[in-house]
Amino acid sequence: MWHFCEQVYECFEGYHRDYSVQTVPVEYLASHYIVNKFRPDPLAVLWLFCLGIWWEIIQILHHLFQYKEPALFVGSCQNLAAFLEKKYSMEVIQKEGLAASALKDKERLTEKAVVNQPLSNLIPHSNKMYERSKSLLSGLKRGLIKQKEIAFDKLMGGSTIDFQHIPTGTLTPGENKVLDIPIVPQHLLTSTNITDYHQANKKNANGATALHVGAIEVIMDCFTSPDSNICGGMLLVDTAHLNPDNAIRSVFVAPFIGGRPIRVLLFPDTLVEIAPNMNSRFKLLCTTSNGDVAPDFNLAMVKVNVAGCAVSLTRTYTPTAYLEQELIKEKGAIVQYLNRHTFSMHRNNQMTKEEMQKQRLSFRLESALTLQEKHPLHATFCKSTNFVYKIGGDAKEGSNGNLTVNESQLSSHSPSAHVLHKHNNSGDNEVEFSEIGVVVPGAGRTKAYGQNELDLAQLSLDDTSSLRGTALQTKLATSRIILSKTMVGNTVLREDLLATFLQDSNERAAIDLIRTHVIRGKIRCVASINVPENTGCALAICFNSGITGAADTDIYTTSSQDAIVWNPACEKAVELTFNPNPCGDAWNFVFLQQTKAHFAVQCVTGWTTTPLTDLALVLTWHIDRSLCVPKTLTISSAHASFPINRWMGKLSFPQGPARVLKRMPLAIGGGAGTKDAILMNMPNAVISLHRYFRGDFVFEITKMSSPYIKATIAFFIAFGDITEEMTNLESFPHKLVQFAEIQGRTTITFTQSEFLTAWSTQVLSTVNPQKDGCPHLYALLHDSATSTIEGNFVIGVKLLDIRNYRAYGHNPGFEGARLLGISGQSTMVQQLGTYNPIWMVRTPLESTAQQNFASFTADLMESTISGDSTGNWNITVYPSPIANLLKVAAWKKGTIRFQLICRGAAVKQSDWAASARIDLINNLSNKALPARSWYITKPRGGDIEFDLEIAGPNNGFEMANSSWAFQTTWYLEIAIDNPKQFTLFELNACLMEDFEVAGNTLNPPILLS
């Protein structure tokens, strides 16, 4: 029977713990006993059955007496709902009106004869977290007898504690509000007589000396409106540590709004020494996003629930599997109620194996002082022997982390020797160990030295880590550029290989730059110049991955990769941080030299007013702390953000009240330039591959004239050929841009809501803008341009990126598509199998019977063709999107499908006597072996189709004809027998889905065929 009572008590206690109510249904006891216990007592089961019958009778009487109108209690809640639905239907209300008792009936229907339960605590009970004795006596003592509050000096080890609703204080809005998280009620702590560990004896050896804090629940009852926008952040700080990496335990973010309280559950798993200051061990740092609370009101009331277990010298806590495998791993959580978004993060600063190998541990054992005679009239106290044991590598940063041991010689190791001591002159008997390991034999004064006192392997001479440190320690070079007082726009101030900018230097990190193999930090270029505000100009610093031939350095091409355009009259200093290897996460100096990475400093717009003297622009180069991140573009994949860096143009507005309107096309796949040649960059070439596109356009507006010249510009999207004479232009959705005194730049965004459909990337230049159906970006002088000095109001417009980029179809391209400068996680849909023409070659017709052979070589990446001296070759190179991309993309990776069509003259099949051999090679050396060969002997020609996989050493990317890693390119060598019959060769190309590009190469203008 005692065993049965103990089981009933455990059921009673478990239900009270799980459901937080004061009464326990007998059905729960019976079901729990019958299901969970395999050998029930029949008498006990009969007793529970009778008790259950009485319980049902009591519940029925409770329901009957609760309702004042017994007629409403019709069998069940379903009948009640049906009754009310029939009584208060919409038709009845429209005819008879709403009864006065409708709200009461609705309240009864909502309650359904069940009283709402209060909001319960979420902290687990201590008996769920700690194992404890399950004897009947201890169970009755814990549950049936109300436990009194015990002072901590009488608390025994192994005892569990549960403190509810410990008051903490109130929280006021603002930053850095600190609250102590009490672990025990303060009145218990102050009445405790704390004893020291060393004073423990047999009588009080089981007395609690520490408290293991298993769980803390912080409850915040907010006094704010439930619909307010106040958001709060909380840091749980352990003040036993000084290092923030160890002190900050958890971070919580939640809305501080009224309604249900904020409940933060913490599982510190921390042993706290019982001491007068133990309640100040944990602190909660709170801050709010705004202080929208009146001064006379508090933000919230805070209270704490704690569960833990006492620890003594002889007894410790035993965690349950729930605590060890679930709660400790979870570390903490914050309750997320409906329509509340919360966030929690937990810090982990545990030492890794590599960090442990870098630690230095030193052990020093000093002997007692002994009186030693110096001379007959003088004696002093000295240490006869000392022991020093050191573990760890070099304390300096960058050590290899190997463990080393240095041990002094002990007198006990060699009876005839003693450790050599060097006493300093101060007489404080401190021993210097500069000659540890030097042994003096007792019979003489001969010195003996060990042979391997220094381990060369520990010097870390093979350290390959990247450059790091402060800006001074990582300073690579300084460049000084003179700006003439007569400087005009479109002037290149200095351009050169990036390696040339960096190598001529005596700065601290110059040698490290040249001798380091792998550098993972970005390059940071800081440009500074002082320009008076009554003048102004526009300067640009630009980085590109490569340069070919007599490349054009127009701002359209140079600013397409990594660049910044600024007005030094508004911004005295700017910085450009970039990754010189867009395909990888590291680089080095030789890489910059052999890939021909290019850097340019140029003037976009000249002086507004002429300065009295020349000026100096200073560039300082550093290794930035931010790591290099690859930046590549996949042709067939969607891009959440497409970094286009498209220079849209320079807009000039004369001073005065006259209306001035500028137009910039958004069909941006046609490049820039004139009618006979175009300029192209890599991002624009990628755009031109697609037939149609749309997205969110982000423009950067830069002021290029003096800050003293003022104007307000309205930007809007419109179709057709709009002129200044048209009225109501600002009826379009528009954005007004008005620069402050020292503001040099701003950004504006036009989302997809401005555009009904997508539009073409390229438009024929012969099509009137009124009929092209493509949007344009217009800039209208809103009020007037005016100043106290002469000069126009000049701004530069640059399309930074296209967000939520969507593209449709593949574009074969146009010759002479509309160019720049006409003025007064999205889905990619691509049509595969669409080819772009690359080039067409017609053989020379001057061949004779004696010279019946011709050959030519074509570079597949650069689209350059060279023929032999047989005669005049007719060569046509098409500026198609794929051909342009292969030229301007510095790094390429993936598969290209080529189609070579060989056409013959119209001769009889019996008269056909021509053939062609085609070799695919990657080097023009006569020792290079072909990768593939074809022979065509069919009458009147034929065609071949082949896939070419571009794969290189830089994370799979290849740079054509680069000295770095001896990278070559791909050629077609075509030898023709009887070129009078084989007359025409055409090459088409199609990019496959895995094709990727990175970086921009500066090229000469591309001639239109």
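Positions of Cβ are set from backbone N, Cα and C atoms, glycine also.
In Swiss-Prot, the entry for natural variant Arg315 to Lys states: In strain: Melon. The structure shown retains the original residue. Under DSSP, Arg315 (variant position) is assigned to coil, being neither helix nor strand in the three-state scheme. Less than 8 angstroms from the CB of Arg315 (variant position) sit Met156, Gly157, Gly158, Asn206, each of them six or more residues away in the same chain.
Asp562 (variant position) counts 25 other C-beta atoms within 10 Å of its own C-beta, drawing on all protein chains shown. The annotation that Swiss-Prot gives for the naturally occurring variant Asp562 to Asn reads: In strain: Melon.
Under natural variants, Swiss-Prot gives Ala740 to Arg with this note: In strain: Melon. Sequence-distant contacts of Ala740 (variant position), defined by Cβ-Cβ distance under 8 angstroms and a gap of at least six in the same chain, do not exist.
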